[in-house]
Amino acid sequence: MASLLGAICGWGARPEEQYEMIRAAVPPSEAEPRLQEALAVVNALLPAPITLDDALGSLDDTRRLVKARALARTYHACMVNLERLARHHPGFEAPTIDGAVAAHQDKMRRLADTCMATILQMYMSVGAADKSADVLVSQAIRSMAESDVVMEDVAIAERALGLSAFGVAGGTRSGGIGVTEAPSLGHPHTPPPEVTLAPAARNGDALPDPKPESCPRVSVPRPTASPTAPRPGPSRAAPCVLGQ
């Protein structure tokens with residue numbers, strides 16, 4: 001009777017509680033290198049680095065890591081471009097592109113500062129909203145894939161940095177890829193001599209005689225005879241010089 005009442009009222013011995021450890025989701029092996037690379041580029045800009053568990057804690061954290069990776073890569077690309085543009089010395093080499101180089105530097109500096117501020121706002125601010133960075137992330141990705149910098153500006157930057165075959169120093173002018181034309185030194189341009197081609201002889205026709213044209217004979221006046229001077233010899237014609 002007591003056992004029946006105990007079973008009904010739950011007075012019996014309780015079974016031992018067993019716990020099962022819940023394992024965290026492990027990313028696939030093919031995605032781990034990309035995640036490690038994303039963590040590396042993002043942690044390089046954060047004062048307090050994040051771990052892989054922090055980045056994969058939830059779907060929102062994973063999305064935040066993807067956005068931060070795009071911003072970090074854009075930031076590093078801007079810094080590399082700024083370093084290369086800094087090699088241009090305004091006023092000394094190619095002064096006509098000083099304005100374009102300064103405009104590129106201002107644009108790259110603003111984009112780099114905005115990327116850095118957005119990454120810090122995403123990870124360091126309390127209650128940061130990810131949607132505030134969506135527009136900037138899309139612009140950063142678009143600027144890397146479809147940059148609004150046209151090819152003429154790229155050519156200007158290459159000429160300023162000396163990265164292409166176009167010669168800028170010394171006032172040389174470029175006549176094409178790999179061809180540099182030196183500036184004129186004030187000498188008049190002498191046209192090449194004209195060459196007249198004789199008509200080709202047909203089959204059976206005789207070839208023209210290659211003899212030069214006859215030069216006019218110029219007679220030299222005979223000096224006046226003198227009783228004491230020796231008798232001069234016969235007059236000679238002036239030599240015929242071709243081309244006169």
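Glycine is treated like the rest: Cβ placed from N, Cα and C.
Don't look for the substitutions in this one, it keeps the originals.
Given the structure is predicted, the values throughout are model-derived calculations rather than measurements.
Annotation of the mutagenesis experiment Y19 to A in Swiss-Prot: Loss of cytoplasmic viral assembly center maintenance.
Long-range Cβ contacts of F92 (variant position) within its own chain (separation 6+, distance under 8 Å) are none. Under the DSSP three-state reduction, F92 (variant position) is assigned to coil, being neither helix nor strand. Natural variation at this site is recorded by Swiss-Prot as F92 to L, annotated: In strain: Nonneuroinvasive mutant HF10 and 17 syn+.
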